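Novice: Below are the features I grabbed from Swiss-Prot:
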{"type": "MUTAGEN", "residues": "C131 to A or S", "note": "Loss of catalytic activity. Still able to bind NAD(+), however with much lower affinity"}
{"type": "ACT_SITE", "residues": "C131", "note": "active site, acyl-thioester intermediate"}
{"type": "BINDING", "residues": "S162, A163, G164, P165, G166, T167, R168, K169, N170, N273", "note": "NAD(+) binding site"}
{"type": "MUTAGEN", "residues": "I195 to L", "note": "Does not significantly reduce the channeling efficiency of the enzyme complex toward acetaldehyde or propanaldehyde"}
{"type": "MUTAGEN", "residues": "I195 to F", "note": "4- to 7-fold decrease in catalytic efficiency with aldehydes three to four carbons in length. Does not significantly reduce the channeling efficiency of the enzyme complex toward acetaldehyde or propanaldehyde"}
{"type": "MUTAGEN", "residues": "I195 to A", "note": "5-fold decrease in affinity for acetaldehyde. Increase in affinity for butyraldehyde and pentaldehyde, leading to a 9- and 20-fold increase in catalytic efficiency with butyraldehyde and pentaldehyde as substrate, respectively. Exhibits 84% of wild-type acetaldehyde channeling efficiency"}
{"type": "MUTAGEN", "residues": "I195 to W", "note": "5- to 16-fold decrease in catalytic efficiency with aldehydes two to four carbons in length. Exhibits 59% of wild-type acetaldehyde channeling efficiency"}
{"type": "MUTAGEN", "residues": "D208 to A", "note": "2-fold decrease in catalytic efficiency"}
Amino acid sequence: MTKKIKCALIGPGNIGTDLLAKLQRSPVLEPIWMVGIDPESDGLKRAREMGIKTTADGVDGLIPHMQADGVQIVFDATSAYVHADNSRKVNALGALMIDLTPAAIGPFCVPTVNLKEHVGKGEMNVNMVTCGGQATIPMVAAVSRVQPVAYGEIVATVSSKSAGPGTRKNIDEFTRTTAGAVEKVGGAKKGKAIIILNPAEPPLIMRDTVHCLLESEPDQAKITESIHAMIKEVQKYVPGYKLVNGPVFDGLRVSVYLEVEGLGDYLPKYAGNLDIMTAAAARTAEMFAEEILAGQLTLQPVHA
């Protein structure tokens, strides 16, 4: 039996519940706590049925147990508004925070683009951008590694059913954080992000459109090759990530059309927006866990 790093999840909504399913399959992570604020929530009930410890007292219900239970990694799937407070309390106990809200107080992480850059930095909070960011930033990066991107615009369309109350509260933060990461991680000089919640029934699969405006005539062969290589990288942890059309070249503009199907761990397969976020968070946490297990990373308490 290999040793696993113990984890806690804050936020038993759509994202937290889907993430829990993924962590249970991880070879190096062991989820032991699920934290919520509503004792009647479906997510807390499910976690309890799986034998996970739960509290409905928010992060303050977890803090007294973290050291005794050996929790070293905490995932926050709540809301940007409460994340800073949650992170401060968790970091003070020497646990690493993986932020699945658009709070973005820590550095951005999009695994296929910059996961390796986070190795050995001793960071105690990393931000997973947003579901739209995880789906589209690899495509912007695939273009910008070939030639400069003056402007990158992404449009993420998700089913209304897959967007819970936390996501809805954070729509403005979603667009700001995603646009910022299109620039910082994707490499575009200027970024823009648009999210659409589609109420259609039956719910539609997650769809993403990426437009890149280049500074010079596109090298079509190189860009096409780079995009296909990046798609394969993302598919390693989100098998349902696929190129529907493109790259389409029109003057200086390159457009890519994507679809993301989920594994159906919690919501049905149309909710690929959950998968791309939770799989990226799990992959990021696994990298930190592997470092901890190898003795290359010792987490230190951070006092605000």
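Each residue, glycine too, has its Cβ placed from N, Cα and C.
How buried are these features, and what lies next to them?
Specialist: Counting every protein chain shown, the Cβ of C131 (mutagenesis position) has 30 other Cβ atoms within 10 Å.
Residue environment of R168 (NAD(+) binding site) contains 12 other Cβ atoms, counted within 10 Å of its Cβ in all protein chains.
Secondary structure at I195 (mutagenesis position), taken from DSSP and collapsed to helix, strand or coil, is strand.
Under 8 Å, Cβ to Cβ, and six or more positions away along its own chain, I195 (mutagenesis position) finds G132, V155, A156, T157, V158, I171, F174, T175, T178.
The Cβ of D208 (mutagenesis position) has 25 neighbouring Cβ atoms from other residues within 10 Å, across all protein chains displayed.
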Novice: Out of S162, N170, which of these binding-site residues shows the lowest number of other CB atoms within 10 Å of its CB?
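Specialist: Per-residue Cβ counts within 10 Å for the binding-site residues S162, N170 bottom out at N170.
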Novice: If you count Cβ atoms within 10 Å of the Cβ of G166 (NAD(+) binding site), leaving out that atom itself, what do you get?
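Specialist: For G166 (NAD(+) binding site), the 10 Å Cβ neighbour count is 20.
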Novice: Measuring Cα to Cα, how many Å separate R168 (NAD(+) binding site) from C131 (mutagenesis position)?
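Specialist: Answer for this pair: 13 Å between alpha carbons.
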Novice: Tell me the Cβ neighbour count for G164 (NAD(+) binding site), meaning other Cβ atoms within 10 Å of its Cβ, over all protein chains shown.
Specialist: 18
Novice: Helix, strand or coil at N170 (NAD(+) binding site), per DSSP?
Specialist: coil
Novice: Distance check, please: Cα of D208 (mutagenesis position) against Cα of G166 (NAD(+) binding site), rounded to an integer number of angstrom.
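Specialist: Per the Cα atoms, D208 (mutagenesis position) and G166 (NAD(+) binding site) stand 21 Å apart.
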